[in-house]
Amino acid sequence: MAKTQAEINKRLDAYAKGTVDSPYRVKKATSYDPSFGVMEAGAIDADGYYHAQCQDLITDYVLWLTDNKVRTWGNAKDQIKQSYGTGFKIHENKPSTVPKKGWIAVFTSGSYEQWGHIGIVYDGGNTSTFTILEQNWNGYANKKPTKRVDNYYGLTHFIEIPVKAGTTVKKETAKKSASKTPAPKKKATLKVSKNHINYTMDKRGKKPEGMVIHNDAGRSSGQQYENSLANAGYARYANGIAHYYGSEGYVWEAIDAKNQIAWHTGDGTGANSGNFRFAGIEVCQSMSASDAQFLKNEQAVFQFTAEKFKEWGLTPNRKTVRLHMEFVPTACPHRSMVLHTGFNPVTQGRPSQAIMNKLKDYFIKQIKNYMDKGTSSSTVVKDGKTSSASTPATRPVTGSWKKNQYGTWYKPENATFVNGNQPIVTRIGSPFLNAPVGGNLPAGATIVYDEVCIQAGHIWIGYNAYNGNRVYCPVRTCQGVPPNQIPGVAWGVFK
């Protein structure tokens with residue numbers, strides 16, 4: 001539904017104040033990529049990559065304008081190549097053009113030719129200047145939307161937005177508040193997006209035998225994974241892709257599990273593999289969410305799994321509800337295991353079958369509750385006892401760091417790393433950039449590691465090579481040291 005001009009004006013003011021109601025608004029100073037500045041509260045980071053870019057603001061704005069029906073793609077210059085839907089019109093910027101408040105300004109020429117730049121018209125001004133609301137004008141991708149007077153240099157197009165005539169937000173609100181008997185609140189429903197990836201996976205030829213519940217070892221929500229992965233291409237998918245990504249109130253269906261396999265268990269695609277036999281769903285934000293938020297993300301996954309089990313005619317049991325660690329050596333699902341069994345596979349190694357069954361039984365109970373009652377509630381293990389999650393546990397997900405005489409911070413961690421699409425130079429004996437070269441870890445290669453280190457501005461993983469050498473491989477950049485370190489974007493996928 002189109003917005004009124006009053007609603008649009010209110011939205012732009014909220015952007016400028018850093019108070020906009022958006023899931024992509026940064027709530028506190030945040031940094032995950034040392035290539036850019038630390039994002040201040042109020043910045044918009046819609047895809048979880050490269051901090052608060054100019055396009056992030058537009059992605060959020062268009063989602064709001066279209067009631068979450070249209071998600072933009074590409075860089076700023078690509079916005080004039082796509083359709084936002086009914087009511088949106090693309091205009092060339094002519095010498096006589098005076099834009100209206102709320103229009104989208106697109107810069108594609110001159111110094112903006114490579115990537116483009118984009119913002120929102122805050123004040124149409126005149127044919128010489130106008131006021132733009134934008135992000136990343138300074139190149140550091142760290143500020144909330146900021147107003148600036150622009151002289152139209154490089155500005156080639158405007159995108160006119162639909163505006164609804166009629167009552168304003170204030171009148172509508174007053175009308176509702178005058179009602180003596182307000183309508184009861186609707187129960188929140190789970191939104192499922194079927195925006196499938198742009199690659200056709202192999203067909204299974206039958207329904208899946210069950211669901212593997214993963215923890216994503218990442219920081220993105222289901223919507224953010226959709227935004228970053230839907231059109232990522234084969235090179236990224238080869239590093240691992242699940243059928244579903246779930247967070248509070250939202251599940252992204254990346255692949256149709258009823259018809260196609262996914263690459264989520266790391267054990268090949270043979271007829272007996274987890275990839276072939278089972279669907280896979282990621283509980284999102286296992287490395288960033290609070291316990292309370294992560295438990296809400298889990299509930300979305302349980303609710304969705306219950307719906308799929310009904311659709312597929314499956315009963316939740318230990319054969320149909322599976323863990324990633326049952327197929328390959330991995331700590332996944334690490335966060336869920338800590339919360340619901342008290343065992344930390346990252347610091348304590350592989351759990352016993354009894355502990356794995358304890359977690360599976362918890363998952364099974366939650367899924368059954370949704371199938372039978374349509375609802376469920378979380379419980380956690382704290383101090384060895386199961387308790388309600390109304391006061392979430394605060395147990396740390398990672399173990400304690402230690403520092404050696406060389407200034408290297410280190411801790412044990414048993415997991416798997418799948419390299420991205422670029423080779424990485426490894427080092428022998430120590431995690432230093434001037435240590436002897438061990439070779440190149442090829443793109444797409446998988447290694448099982450037992451140690452994590454922070455040294456020389458990088459996070460390293462340590463493992464024993466087949467020839468007996470102790471090898472260290474950098475896997476991302478890192479600012480600072482424990483407990484206040486800020487890791488950069490991972491160069492591959494952790495499982």
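Glycine too: its Cβ is placed from the backbone N, Cα and C atoms.
These come from Swiss-Prot:
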MUTAGEN   Tyr49 to Ala  No effect on staphylolytic ability
MUTAGEN   His51 to Ala  Reduced staphylolytic ability
MUTAGEN   Cys54 to Ala  Complete loss of staphylolytic ability
ACT_SITE  Cys54  active site, for endopeptidase activity
MUTAGEN   His117 to Ala  Complete loss of staphylolytic ability
MUTAGEN   Glu134 to Ala  Strongly reduced staphylolytic ability
DOMAIN    205-334  domain 'N-acetylmuramoyl-L-alanine amidase'
BINDING   His214, His324, Cys332  Zn(2+) binding site
DOMAIN    412-481  domain 'SH3b'
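Mapped onto DSSP helix, strand and coil, the domain 'N-acetylmuramoyl-L-alanine amidase' (205-334) counts 42 helix, 24 strand, 64 coil.
Closest to His324 (Zn(2+) binding site) by Cα-Cα distance, out of the mutagenesis positions Tyr49, His51, Glu134, is Tyr49.
Secondary structure by DSSP for the domain 'SH3b' (412-481): 0 helix, 45 strand, 25 coil. Geometry remark: Cys332 (Zn(2+) binding site) versus His117 (mutagenesis position), CA distance 40 Å.
Within 8 Å of the Cβ centroid of the Zn(2+) site, not counting the listed residues His214, His324, Cys332, the chain contributes Val212, Ile213, Asn215, His264, Thr265, Gly280, Glu282, Leu323, Met325, Thr330, Pro333, Lys495. Each residue contributes its Cα atom, and for Cys54 (mutagenesis position) and Glu134 (mutagenesis position) these two points are 6 Å apart.
The C-beta environment of His214 (Zn(2+) binding site), restricted to residues of the same chain at least 6 apart in sequence and closer than 8 Å, consists of Ala242, His264, Gly280, Ile281, Glu282, Val283, His324, Cys332, Pro333. In the three-state DSSP reading, His117 (mutagenesis position) counts as strand. Least crowded of the recorded positions (Cys54, Cys332), judged by neighbouring Cβ atoms within 10 Å of its own Cβ: Cys54. Averaged over the domain 'N-acetylmuramoyl-L-alanine amidase' (205-334), the predicted model has a pLDDT of 92.
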